[in-house]
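Taken straight from Swiss-Prot:
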- D166: active site, proton acceptor (ACT_SITE)
- H331: active site, proton donor (ACT_SITE)
- D167, H216, H220: Co(2+) binding site (BINDING)
- 159-358: domain 'NodB homology' (DOMAIN)
- D166 to N: Abolishes CDA1 activity and results in avirulence in a mouse intranasal infection model, CDA1 localization is unaffected; when associated with A-254 and N-294 (MUTAGEN)
- D167 to N: Abolishes CDA1 protein expression; when associated with A-216 and A-220 (MUTAGEN)
- H216 to A: Abolishes CDA1 protein expression; when associated with N-167 and A-220 (MUTAGEN)
- R254 to A: Abolishes CDA1 activity and results in avirulence in a mouse intranasal infection model, CDA1 localization is unaffected; when associated with N-166 and N-294 (MUTAGEN)
- D294 to N: Abolishes CDA1 activity and results in avirulence in a mouse intranasal infection model, CDA1 localization is unaffected; when associated with N-166 and A-254 (MUTAGEN)
Amino acid sequence: MFTFAAFSALLISLAGVVAQTTGTSVDSSILTKTADSTGPSGFSIPALSELTSGAPTDSTVALYSTFAAGATPTVSGAPVLPTSALTIADYPALDVTPPTNSSLVKDWMAKIDLSKVPSYNVTTGDCSTDAAAISDGRCWWTCGGCTRETDIVECPDKNVWGLSYDDGPSPFTPLLIDYLQEKNIKTTFFVVGSRVLSRPEMLQTEYMSGHQISIHTWSHPALTTLTNEEIVAELGWTMKVIKDTLGVTPNTFRPPYGDIDDRVRAIAAQMGLTPVIWTSYTDGSTTVNFDTNDWHISGGTATGASSYETFEKILTEYAPKLDTGFITLEHDIYQQSVDLAVGYILPQVLANGTYQLKSIINCLGKDTSEAYIETSSNQTTTQITAATGSQSTFFQPIVGTATGAEVSAPSEATGSTAAGSAASTTSGSGASASTGAASNTSSSGSGRSATMGGALIALAAVAVGMVYVA
């Protein structure tokens, strides 16, 4: 488990790394920029220079609409909204990994064939102290940006932007929802289970408005630091609270901080979930994550102005070099990030006219109904071959989001302890790996962009990102 003490040590050790990937120094012309949008209902968006960690709290806005129990969704084949309200006592405590000894988690675990899950150790979440996890071929995104062919990391068509927001619903989400509704923009919301339990009506409005809902775990941990049982609990409870709220279950998830490896992938596959990360672009020795850094503003390591400048570089320097579309990382958990989106980023994209804004499921060329297990036309049973021997393989589910088939994964490190044990740790030395069907350097013949996240940027994401505000 990634403790606060461990996070503090990691943050201190990575102070130099963070300084390289985020900052508050920007072109002076950006500091004078004012909002291109007043927001829905004349809501006043602060000047860009005022979007800082010390910004005064905005007044919140109401949802443009709420929906009654039994209302019919726009998603083809979906059931009506559930008629029973959520009972908080029926769910785990907020913002902590759920207990693994509950009957539900035991039932979910019973459906997981652990012989088909690579027995890699849990990681420390820290690349500087976990060399063994880097070198054992597990395809750990956090340390090197490794992805598998079945990870969703881009939109196939050039100039299509897969828009997404993480960590909500929050008190500031209604402003974003209202703006998206006003402009007829669809996005993907990667929601935290604890936030859904706190604000189910916001999730229903997102869903009923045609946005894609996806999973972002129950308490926002770095998944590779968890045991198998804890991963199942984090994903399973989030799947359950979403279905209890909407009547459908997402078939995609985004690992917090992008922290994923083949063990997490294999467990998620057996739960019917396909991972979605964000696009990276590699040009020579430079690797850029399509991360606006809006989540750094609240912590003071970025400002609205510096995040906007990052966004402009993505849009003007890196996206045009791709043969494909792209997926970005943005957030609706913070006031500043929502103000940045509604007042600056989205209005500029609309005014520019170059990029088509779509939810991720739509940017893949699929109907929104393909985003949910119950309504997807692709009900292929997940097939996973045994994760043992020199050529272990796993199959990533393709329910609604088919991008590939069986993917070869290298065998686990010799003598490793099964990650199902809470006491599992790793140690040793080694260099970053590039094996199997992993992608961490360049595009394939299909024109796919490079998917190396970049160890420095990813490390900073794990470090600073642990300051998670509920």
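If you go along the chain as it appears here, the first residue is 1 and each next one adds 1.
The backbone N, Cα and C atoms fix where each Cβ goes, glycine too.
None of the noted substitutions appears here; every position holds its original residue.
Quick caveat, the model's predicted, so the values are computed rather than measured.
Sequence features, as recorded in Swiss-Prot, placed on the structure.
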{"residue": "D166", "record": "mutagenesis position", "CB count, 10 Å": "25"}
{"residue": "D167", "record": "mutagenesis position", "CB count, 10 Å": "26"}
{"residue": "H216", "record": "mutagenesis position", "CB count, 10 Å": "27"}
{"residue": "H220", "record": "Co(2+) binding site", "CB count, 10 Å": "24"}
{"residue": "R254", "record": "mutagenesis position", "CB count, 10 Å": "25"}
{"residue": "D294", "record": "mutagenesis position", "CB count, 10 Å": "31"}
{"residue": "H331", "record": "active site, proton donor", "CB count, 10 Å": "26"}
Quiz item: Does DSSP give D166 (mutagenesis position) helix, strand or coil?
Solution: strand
Quiz item: In whole Å, how far is the residue listed as 'active site, proton donor' from D166 (mutagenesis position) when you measure between their Cα atoms?
Solution: 5
Quiz prompt | Integer Å distance between the CA atoms belonging to R254 (mutagenesis position) and D167 (mutagenesis position) | solution = 10
Practice problem: May I ask for the distance between D294 (mutagenesis position) and H220 (Co(2+) binding site), taken between their Cα atoms and rounded to an integer number of Å? | Solution: 17
Exercise. Compare the C-alpha of R254 (mutagenesis position) with the C-alpha of each of the recorded positions H216, H220, H331, and give the closest one.
Key: H216
Quiz prompt | Alpha-carbon spacing, H216 (mutagenesis position) to H331 (active site, proton donor), which is rounded to whole Å | solution = 12
Self-check item: Cα-Cα distance linking H331 (active site, proton donor) and H220 (Co(2+) binding site), given in Å to the nearest integer
Solution: 13
Exercise. Across the whole of the domain 'NodB homology' (159-358), what does the mean pLDDT come to? Round it, please.
Key: 95
